[in-house]
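Chemist: So Swiss-Prot lists the following for this protein:
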BINDING   Y5, N42, D69, G110, L111, H112, G113, V114, G115, I116, K334  ATP binding site
MUTAGEN   V67 to M  In parE206TS; a temperature-sensitive mutant, 33% decreased growth rate, slightly decreased negative supercoiling at permissive temperature
VARIANT   V67 to M  In temperature-sensitive mutants parE206 and parE374
VARIANT   G399 to S  In temperature-sensitive mutant parE377
DOMAIN    412-525  domain 'Toprim'
BINDING   E418, D490  Mg(2+) 1 binding site
BINDING   D490, D492  Mg(2+) 2 binding site
VARIANT   T583 to P  In temperature-sensitive mutant parE493
Amino acid sequence: MTQTYNADAIEVLTGLEPVRRRPGMYTDTTRPNHLGQEVIDNSVDEALAGHAKRVDVILHADQSLEVIDDGRGMPVDIHPEEGVPAVELILCRLHAGGKFSNKNYQFSGGLHGVGISVVNALSKRVEVTVRRDGQVYNIAFENGEKVQDLQVVGTCGKRNTGTSVHFWPDESFFDSPRFSVSRLMHVLKAKAVLCPGVEITFKDEVNNSEQRWCYQDGLNDYLGEAVNGLPTLPEKPFIGNFNGETEAVDWALLWLPEGGELLTESYVNLIPTMQGGTHVNGLRQGLLDAMREFCEYRNILPRGVKLSAEDIWDRCAYVLSVKMQDPQFAGQTKERLSSRQCAAFVSGVVKDAFSLWLNQNVQAAEQLAEMAIASAQRRLRAAKKVVRKKLTSGPALPGKLADCTAQDLNRTELFLVEGDSAGGSAKQARDREYQAIMPLKGKILNTWEVSSDEVLASQEVHDISVAIGIDPDSDDLSQLRYGKICILADADSDGLHIATLLCALFVRHFRALVKNGHVYVALPPLYRIDLGKEVYYALTEEEKAGVLEQLKRKKGKPNVQRFKGLGEMNPMQLRETTLDPNTRRLVQLTISDEDDQRTNAMMDMLLAKKRSEDRRNWLQEKGDLADLDV
């Protein structure tokens, strides 16, 4: 590590180099499936805009993937500012694309102009063939660099247009170089469902199989297939749609009163949102509001019973498709929608449609209401049972714990908050129904070398154990009180130290919680940036620089505030940045069987008292990677 830090030490990454250096920031590096999805999304965007009727996908025997569409064809003319063919610009330059405005596509899944260029950056070779204006063009790239100029290789009919992208993923960037065929087929089938009338084919040359999908009544047919043979309520799915100038929503849903595997899929501009988001929240809220209104109007709600979202949502199977301009996603992989206005839009549309349906189908509606009321009554009985058990047999909960009222492990969350002042703000900012808060005083004990029999001697550890309902070193999670246990510490070095000690506690003494995916670390922002009435939050210096760069195009001077700790945030800011599921950032603490030994070795080196020499050597070797507050 060099001792001098001057202008020579500053690196500027250009072209596709940022992607090749940090591929995990741009795609899922488990398998190359996400690269395939990016190319498929481009072709489907053409279908969504009404310019394509067919998309063909071929998985070749050498694990390369080819996607062919009959859309307009990528532009091949020279870009007026950059002086290179547009197709070359699209593949070689991050943030170059035709989907930033609404001139070319009303709705699209491409937002940042990085999708196809990421495919190019992480592939050994990419070949693009464009049919446009009666000519066939070809261009090729290797390792993100152009190796063959755009050239005309043939002619075709004027109406014969489209694009073919054939790419060979670079296995050095992925845990496994092989495509998951089942996931690929699931994505393609979903695209066909969401684009009624568009034909999508998949040819698998590895397993010698072919598949074709084309749905005329997309969502209804798809949901009906998924629950075929199971008793449903109603018999035929409740379907609806609404199309506005800048937003559109389609849905199909039904309930499985006797249980069964639920299909729960959501999409934004045909992009699958595996983790849901604001559109799914809006669907749930709209159904709840309509059902509450129906029950109150018909006076069928027993005294003391109030329906909650989980009562109407518990056995609901649904497919939801939202189309909107400028959607905001949590992360580049677009697995969760965070656009706040979408929740209100979907909720309002669904509430009106479901209210109408309930009053037009009274018999089925009353059966649904009975099912929801029975769920609410079970929930109330379970809550009373839990309270009675606490008073008679179990240890009293810690006094500083501000508990929640819900019991559903799919929703309940416990936040372990650094400091009393931040704990007070968090108690005001939380949703009392499903979020519990427990403040911690200072740094907890380093428990890495403490036996599980002795660890409860620490009052803080004892309180955490009682609050979550699990004994140290126990694999029995039947008494677990919260589905998510979230570590919430300051974004500075002290906060990171506390978060590390808490992670060590869970990895060493509550390993079953970690292995079952119950432990999370919240990522509070370090900066708040204000420009007029617009507010932005940044987690790191790099994010702050990115936001400021983006704001240069707007009038006014941005005001930057650095949070010294969680205690500096008011309850509204704390809710928006760290507690609200729609806008916060959580990182799940996970340990796979393969990583077990490696995780133990790393934690032991960092936390064991006898390993000080190893720590010093590690710091000398890796110290230049540290992000320090100086």
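If you go along the chain as it appears here, the first residue is 1 and each next one adds 1.
Including glycine, each Cβ sits where the backbone N, Cα and C put it.
If you look at the structure here, what lies around each of the features I listed?
Modeler: Sequence-distant neighbours of D69 (ATP binding site): residues of the same chain at least 6 apart with a C-beta under 8 Å from its C-beta are S43, E46, A47, A52, R54, V55, D56, G162, T163, S164. Secondary structure from DSSP puts D69 (ATP binding site) in a beta strand.
Around V67 (mutagenesis position), taking its Cβ as the centre, 23 other Cβ atoms fall within 10 Å, counting all chains.
Neighbours of G399 (variant position), defined as other CB atoms within 10 A of its CB across all chains, total 7.
If you average pLDDT over the domain 'Toprim' (412-525) in this model, you get 86.
Within the same chain, the residues at least 6 positions away from E418 (Mg(2+) 1 binding site) whose Cβ sits under 8 Å from its Cβ are P439, L440, L488, A489, D490, G495, I498, G565, L566, listed in sequence order.
According to DSSP, D492 (Mg(2+) 2 binding site) sits in a coil region rather than a helix or strand.
Counting only same-chain residues at least 6 apart in sequence, those with a Cβ under 8 Å from the Cβ of T583 (variant position) are S338, R340, E576, T577. Reduced to three states, the DSSP call for T583 (variant position) is coil.
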Chemist: Give me the Cα-Cα distance between V67 (mutagenesis position) and G115 (ATP binding site), rounded to a whole Å.
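Modeler: Between the Cα atoms of V67 (mutagenesis position) and G115 (ATP binding site), the distance comes to 14 Å.
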Chemist: Could you check the binding-site residues D490, D492 and say which one's CB has the most other CB atoms within 10 Å?
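Modeler: By the 10 Å Cβ neighbour count, D490 comes out on top.
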Chemist: Please report how many Å separate the Cα atom of G399 (variant position) from that of D492 (Mg(2+) 2 binding site), as a whole number.
Modeler: 28
Chemist: Any idea what the Cα distance is from G115 (ATP binding site) over to D492 (Mg(2+) 2 binding site), rounded to a whole Å?
Modeler: 33
